[in-house]
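Visitor: Quick one: the structure is below, and I'll ask about it shortly.
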Amino acid sequence: MKEVIAVKEITRFKTRTEEFSPYAWCKRMLENDPVSYHEGTDTWNVFKYEDVKRVLSDYKHFSSVRKRTTISVGTDSEEGSVPEKIQITESDPPDHRKRRSLLAAAFTPRSLQNWEPRIQEIADELIGQMDGGTEIDIVASLASPLPIIVMADLMGVPSKDRLLFKKWVDTLFLPFDREKQEEVDKLKQVAAKEYYQYLYPIVVQKRLNPADDIISDLLKSEVDGEMFTDDEVVRTTMLILGAGVETTSHLLANSFYSLLYDDKEVYQELHENLDLVPQAVEEMLRFRFNLIKLDRTVKEDNDLLGVELKEGDSVVVWMSAANMDEEMFEDPFTLNIHRPNNKKHLTFGNGPHFCLGAPLARLEAKIALTAFLKKFKHIEAVPSFQLEENLTDSATGQTLTSLPLKASRM
């Protein structure tokens, strides 16, 4: 298992709320320390848009093959590890292209087109259960269940087992915690074993009887004569499930938070013009996706970032800060769904490792927000809501555990 870089020692936020809305910290780092060395973690930290983009795309100087990482996902147990042939986050081109191609079979544009009606049906069902005039917990009612149900459905597993998937994902994506890491690792190993034992028979069955789902697509996937074994498919779906669920759930919950607290007029504007929803989703990804970061290892000595970097140095790029760079985005600390270049955000990365699941996350968010906007004309915050008490650590930063709101059709 790789050494996990303790990024909390770099940020040193005093409250969960401060980490959830890290704008002051991002502004300070962009203005005062755009490329800076952090002695405690022995890392170089990069914040400016062009520098972050350079590190993510220039694999000849900044490699994904590394001994340290900021990502604490999954476990190093036999059942919970990522198969070597799809370790796309830990490889550079040309190896990376082959590994990514194997995985990309599950995320083709054709697949997305086929999935759209299914996602629409699930979103409509969840929103159909909400009553206007009453208090709705948007996390429990939509942001949390939608991605889980969608992923379970797209993978072709029985709908009755969806809640099991939620439990496993929550555990496998627990963040790094230096004080409790031994306990966290044990929980992850148990979850990985339970998941593996549950899914393996389903994969075996789908090899015999393929269907229109992700598991069957992975079983058919072939690049240069290489295919997945049943074992590899099980472990691969664990990665897909976790990444697909966490990202979308986070995006949906934070979008509703933003509509309630960042700019209350945006909801009404979207309600009156649903064509603006895709733009709003992009701005939420730029403005309200908290602290996203990735790490790379310096491949050879260079001064491309204006400092002397040595081979083997660890570099952490902060995409969230890059999304707030005023040299790229005008008035960056303001929510603006009409921003002409908001799709240039780096939330899903850049270069060879651009997030494979980005189109699915965008599609789910667009469908869910549109369906909600069609049903409810107005939303308002619940005065008793305390943000600090409703946040928890996750692999994607501070995650909302609850977000009550009042919605009305009038």
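Heads up, the Cβ atoms here are built off N, Cα and C, so glycines get one too.
Original residues only.
Feature annotation from Swiss-Prot assigns heme binding site to CYS355; the stated evidence is similarity to another entry. One mutagenesis experiment catalogued in Swiss-Prot, SER394 to Ile, is accompanied by this note: 30% of 15-beta hydroxylation activity (for progesterone). Swiss-Prot gives this note for the published mutagenesis ALA395 to Leu: 40% of 15-beta hydroxylation activity (for progesterone). Quoted from Swiss-Prot, the note attached to the mutagenesis of THR396 to Arg states: Loss of 15-beta hydroxylation activity (for progesterone and deoxycorticosterone). Among the mutagenesis experiments that Swiss-Prot reports, GLY397 to Pro is described with the note: Loss of 15-beta hydroxylation activity (for progesterone). Recorded in Swiss-Prot as a mutagenesis result, GLN398 to Ser carries the remark: 30% of 15-beta hydroxylation activity (for progesterone).
Surface or core, plus neighbours and distances: that's what I need for these features.
Guide: DSSP assigns CYS355 (heme binding site) to coil, not to a helix or a strand.
Other C-beta atoms found within 10 angstroms of the C-beta of SER394 (mutagenesis position) number 18, with every protein chain shown included.
A coil conformation is recorded for ALA395 (mutagenesis position) in the three-state DSSP classification, outside any helix or strand. ALA395 (mutagenesis position) has a Cβ environment of 21 other Cβ atoms inside 10 Å.
Counting only residues at least six positions away in the same chain, the Cβ atoms of PHE173, GLU246, THR247, HIS250, PHE289, ASN290, ILE292 sit under 8 Å from the Cβ of THR396 (mutagenesis position).
Within 10 Å of the C-beta atom of GLY397 (mutagenesis position) sit 22 other C-beta atoms, taking all shown protein chains into account.
Within the same chain, residues at least six positions away from GLN398 (mutagenesis position) with a Cβ under 8 Å of its Cβ are ARG16, THR17, GLU19, PHE20, ASN290, LEU391, THR392.
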Visitor: Rounded to an integer, what is the Cα-Cα distance in Å between CYS355 (heme binding site) and SER394 (mutagenesis position)?
Guide: 18
Visitor: 10 Å Cβ neighbour count around CYS355 (heme binding site)?
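Guide: Other Cβ atoms within 10 Å of CYS355 (heme binding site): 15.
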